[in-house]
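Pulled from Swiss-Prot:
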MUTAGEN   ASP197 to Ala  Almost complete loss of activity and strongly reduced content of iron, but little change in secondary structure
MUTAGEN   HIS217 to Ala  Strong decrease in activity
MUTAGEN   HIS233 to Ala  Loss of activity. Altered secondary structure
MUTAGEN   HIS233 to Asn  No change in activity
MUTAGEN   HIS246 to Asn  No change in activity
MUTAGEN   HIS246 to Ala  Loss of activity. Altered secondary structure
MUTAGEN   HIS258 to Ala  Little effect on metal content, visible absorption spectrum and on activity
MUTAGEN   GLU259 to Ala  Little effect on metal content, visible absorption spectrum and on activity
MUTAGEN   HIS272 to Ala  Strong decrease in activity
MUTAGEN   ASP435 to Ala  Little effect on metal content, visible absorption spectrum and on activity
Amino acid sequence: MTSRYRSSEAHQGLASFSPRRRTVVKAAAATAVLAGPLAAALPARATTGTPAFLHGVASGDPLPDGVLLWTRVTPTADATPGSGLGPDTEVGWTVATDKAFTNVVAKGSTTATAASDHTVKADIRGLAPATDHWFRFSAGGTDSPAGRARTAPAADAAVAGLRFGVVSCANWEAGYFAAYRHLAARGDLDAWLHLGDYIYEYGAGEYGTRGTSVRSHAPAHEILTLADYRVRHGRYKTDPDLQALHAAAPVVAIWDDHEIANDTWSGGAENHTEGVEGAWAARQAAAKQAYFEWMPVRPAIAGTTYRRLRFGKLADLSLLDLRSFRAQQVSLGDGDVDDPDRTLTGRAQLDWLKAGLKSSDTTWRLVGNSVMIAPFAIGSLSAELLKPLAKLLGLPQEGLAVNTDQWDGYTDDRRELLAHLRSNAIRNTVFLTGDIHMAWANDVPVNAGTYPLSASAATEFVVTSVTSDNLDDLVKVPEGTVSALASPVIRAANRHVHWVDTDRHGYGVLDITAERAQMDYYVLSDRTQAGATASWSRSYRTRSGTQRVERTYDPE
């Protein structure tokens with residue numbers, strides 16, 4: 001089924017694991033076929049004096065009248081990412097309403113320099129809303145591959161439907177990015193959401209697949225400096241499937257922790273040793289600088305990814321930064337998860353989110369959310385027993401959280417947000433989440449201990465990883481083995497969880513109409529194979545006004 005806003009032209013076409021492993025997953029237990037007009041071959045390597053576009057093109061953060069365009073030019077052979085080499089280079093950009101570029105609607109130029117790693121960003125305005133646009137760059141007589149970007153509907157437009165690809169957690173060494181290839185081939189996406197862990201910071205062989213690496217990182221060591229982060233971003237953007245998806249539709253991206261270091265918090269990270277690995281402030285600044293250089297992201301506030309986009313009267317999308325302002329994570333079973341002085345969002349961001357959700361006049365309020373907000377607890381007791389016992393023993397008030405890196409570790413922020421939704425009768429809030437390397441469909445209860453007899457304030461769709469290890473990979477058993485055992489146990493202890501798949505890799509497609517928001521979950525045949533196939537797994541939806549998830553059998 002094609003998007004209701006897709007033009008006919010566009011339609012063509014658990015054991016002890018290393019401390020450097022993701023907290024969630026351990027606690028809970030390229031040959032490619034490119035699509036249609038986006039099948040441009042990778043350009044040849046730059047030769048001296050001949051600019052080349054080796055890292056593809058991208059667009060992001062669509063507005064009704066504009067979109068942010070991105071590329072990197074390689075002006076000379078020695079001007080590799082992170083090298084600091086290469087001359088200033090004039091780069092032109094052209095935007096048209098047809099892929100033959102006969103109807104040009106915008107053009108201009110800028111200068112790419114070594115100071116920005118020869119990356120180029122052009123924030124184009126004055127475009128028509130809800131319209132496919134084609135764009136390309138040029139330098140020294142060389143044209144880049146063409147990309148397609150769709151502008152958002154006008155703010156007051158009555159929109160019949162929207163469709164977004166949804167992905168997270170793509171570890172280069174763990175496999176190939178076939179999920180991106182399959183999303184690119186659809187040709188019906190208004191945009192795609194990357195919910196974090198676009199890159200990983202580990203050194204070669206530290207975080208692969210079942211103890212091996214399918215392909216090697218660059219640089220080979222753990223990334224610490226600005227040059228390191230630039231090299232790693234550059235390696236990722238040589239992937240043909242990632243290039244194809246970036247050329248197919250605008251990305252709306254937020255970071256999680258691995259864009260910087262595992263389990264990042266405001267003053268450090270689990271995967272950072274102060275002094276030995278330099279100063280945290282310098283490392284964080286380097287990682288963020290490289291991210292904004294290499295990603296088509298338009299920050300509303302410098303140094304953070306929280307911002308808001310609108311898609312007509314149908315939906316708005318609040319995008320969160322859950323790393324820059326958070327308190328340090330506490331250990332499993334620590335009652336400090338309930339400490340009101342500890343924050344995940346930071347005061348300013350939480351107030352911004354609450355105000356935006358309250359003032360929204362759209363049918364759906366989407367929240368791009370890097371870590372799971374629905375409670376995920378073990379050892380559940382009845383509410384009348386849990387609260388006094390937790391108070392007596394200094395345990396978490398909402399049960400023993402499996403992962404204190406997510407909202408479970410910052411329950412005061414969550415309680416405040418959910419109470420705000422309930423007290424203001426804010427309906428149709430849908431959290432879109434990554435991070436945990438599993439697929440989930442959740443209600444978001446106000447009180448998990450009394451659910452489902454008590455209210456649900458929102459719903460949540462969690463997508464699995466593109467390639468990063470999930471439970472079956474960590475315990476090295478056949479895919480599906482762990483999920484068959486773990487899923488019933490998880491659901492029994494967490495009655496707001498409608499479904500969880502702990503084992504498979506893939507992606508989601510979110511389809512929205514005025515009546516419902518539906519996530520279709522797709523899984524890959526084998527992440528270690530560049531030509532991996534994709535198949536539909538399940539679909540869940542939330543109907544308008546219900547604040548609850550239900551299964552459906554009709555993928556869009």
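Just so you know, glycine gets a Cβ as well, placed from its N, Cα and C.
In this structure the noted substitutions are not present, so the sites keep their original residues.
Note on the mutagenesis positions HIS217, HIS233, HIS246, HIS272: the fewest other CB atoms within 10 A surround the CB of HIS272.
Taking Cα separation as the measure, ASP435 (mutagenesis position) is nearest to ASP197 of the mutagenesis positions ASP197, HIS233, HIS246, HIS258, HIS272. HIS272 (mutagenesis position) sits 19 Å from HIS217 (mutagenesis position), taking the CA atoms of both as reference points. If you take the Cα of HIS246 (mutagenesis position) and the Cα of HIS217 (mutagenesis position), they are about 21 angstrom apart, rounded to a whole number. With a cut-off of 8 Å between CB atoms and residues at least 6 apart in sequence, the same chain places SER168, CYS169, ALA170, ASN171, ASP256, ASP257, HIS258, GLU259, GLY434, ASP435, SER465, SER468 near ASP197 (mutagenesis position), listed in sequence order. Cβ-based neighbour count (10 Å, all protein chains) for HIS258 (mutagenesis position) stands at 26.
When the Cα atoms are compared, HIS233 (mutagenesis position) and HIS217 (mutagenesis position) turn out to be 10 Å apart. Each of the mutagenesis positions GLU259, ASP435 was scored by how many other Cβ atoms lie within 10 Å of its Cβ, and the smallest score goes to GLU259.
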